Amino acid sequence: MGMRMMFVVFLLVVFASSVTLDRASYGRYASPVDRASALIAQAILRDCCSNPPCAHNNPDCR
């Protein structure tokens, strides 16, 4: 293979991996760790919003 062809193959691999990584940040393609983090954050916020002193200091509860 010539240098030009190797460069084109390299660019195709980089492009394909960047598209795959971009998809990983969306809903059903999200990793289990991301989903777990979101669920934990929702649980903490729900508990905080049910507590009046915490809800008063947290703008997400309003």
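Just so it is clear, glycine is given a Cβ too, placed from its N, Cα and C backbone atoms.
If you look for the noted substitutions, you won't find them, since the model keeps the original residues.
Pulled from Swiss-Prot:
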type	residues	note
MUTAGEN	Arg46 to Ala	1.6-fold more potent in inhibition of rat alpha-3-beta-2 nAChR
MUTAGEN	Asp47 to Ala	No change in inhibition of rat alpha-3-beta-2 nAChR
MUTAGEN	His56 to Ala	Complete loss of effect on rat alpha-3-beta-2 nAChR
Rounded Cα separation (Å) that holds between Arg46 (mutagenesis position) and His56 (mutagenesis position): 13
Where Asp47 (mutagenesis position) falls in three-state DSSP terms: helix
Inter-residue C-alpha distance, Asp47 (mutagenesis position) and His56 (mutagenesis position) (nearest angstrom): 13
